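Below is one structure; the comments refer to it alone.
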Amino acid sequence: MTNGKIWLVVKPTVGVPLFLSAAVIASVVIHAAVLTTTTWLPAYYQGSAAVAAE
């Protein structure tokens, strides 16, 4: 393991859940930002028909 020394500073019982929680929070924030700033993604999730390009 390349970064094995991190577990000398942080216990795995603390570090692993902390890392996984950070990944989940980042994912939710990114998905929320994309859903609120785009118009096509919510429509795609709702299953509406695609608009033909002009």
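Numbers run from 1 along the shown chain.
Glycine residues also receive a Cβ, built from the backbone N, Cα and C atoms like all the rest.
No noted substitution is present; original residues retained.
The Cβ of His31 (bacteriochlorophyll binding site) lies under 8 Å from the Cβ of no residue that sits 6+ residues away along the same chain. Look at Swiss-Prot and you will find His31 tagged as bacteriochlorophyll binding site, backed by sequence analysis.
Under its natural variant annotations, Swiss-Prot gives Val24 to Phe the following note: In strain: R-26.1. Val24 (variant position) carries a helical DSSP state (H, G or I).
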With Cβ-Cβ distance below 8 Å and at least 6 positions apart along the chain, what are the contacts of Val24 (variant position)? List them in sequence order. none
